[in-house]
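Asker: For reference, the structure I am asking about is given below.
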Amino acid sequence: MSESLHLTRNGSILEITLDRPKANAIDAKTSFEMGEVFLNFRDDPQLRVAIITGAGEKFFSAGWDLKAAAEGEAPDADFGPGGFAGLTEIFNLDKPVIAAVNGYAFGGGFELALAADFIVCADNASFALPEAKLGIVPDSGGVLRLPKILPPAIVNEMVMTGRRMGAEEALRWGIVNRVVSQAELMDNARELAQQLVNSAPLAIAALKEIYRTTSEMPVEEAYRYIRSGVLKHYPSVLHSEDAIEGPLAFAEKRDPVWKGR
């Protein structure tokens, strides 16, 4: 793996640390490498949860590497599998990803965090989409995902003026799950990851599949859809060994042993 990415496996948890000088900014080469990491995570049956963070205490990621842009890298360059930062366009990832935001998450860095399932951030974290000030748009998910969380007036201000949002405000709006001290950030992210590992993997996959496919449907239509048999994970989880193991472990007052089948 490149010098820009540090990977650590802790049992079934994969930790990815983005480590690039000048604000952990991401060029096309690094984005390709991140895409390979996330696709390998998706396909590795031994891995259950991923944590993505940035090196240092100032920047999670400043997004697209503007130095690379100044040297000719185009905004519509091929950023590799998974889109920008390797995660923003993986739409079929049925394992959870936690963004441990250790500082500024600007532009594509914020979009990377928004592509995760959970955001745990340090109290010094700050979020912004300043692309309009650079003559471009946050088209790696920012302008698409943020309106699903925030009211239109707040979205407009963030994407059109580049307004920054601090950690506590992001928590109030429901953008982030937790705000902790810098010193507690990774321990907190690992604690959340372990809680996810304690849940059945097929159930997690089914939940993500249901969210992904029914989020824009009326509730009644969504009910019919998930029971129609077209989904991959939901029908299988109902008849899985894990669906037997969970109640059995509860009755026997022990921790369940998940098999993922």
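Quick reminder: no glycine exception, Cβ is built from N, Cα and C everywhere.
Where a substitution is noted, the model still shows the residue that was there originally.
Got these off Swiss-Prot a minute ago, pasting:
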- Glu111: active site, nucleophile (ACT_SITE)
- Glu131: active site, proton acceptor (ACT_SITE)
- Pro247 to Leu: In strain: O44:K74 (VARIANT)
Asker: With every protein chain in view, how many other Cβ atoms are within 10 Å of the Cβ of Glu111 (active site, nucleophile)?
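Answerer: Cβ-Cβ neighbours of Glu111 (active site, nucleophile) within 10 Å number 29.
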Asker: When you measure from the Cβ of Glu131 (active site, proton acceptor), how many other Cβ atoms are you left with inside 10 Å?
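Answerer: Excluding its own Cβ, the number within 10 Å is 24.
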Asker: Expressed to the nearest Å, what is the distance separating Glu111 (active site, nucleophile) and Glu131 (active site, proton acceptor) at their Cα atoms?
Answerer: 11
Asker: Under DSSP, is the residue listed as 'active site, nucleophile' part of a helix or a strand, or is it coil?
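Answerer: Its secondary structure by DSSP: helix.
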Asker: If one looks at the chain holding Pro247 (variant position), which residues at least 6 apart in sequence have a CB under 8 angstroms from its CB?
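Answerer: Spatial neighbours, sequence-distant, of Pro247 (variant position): none.
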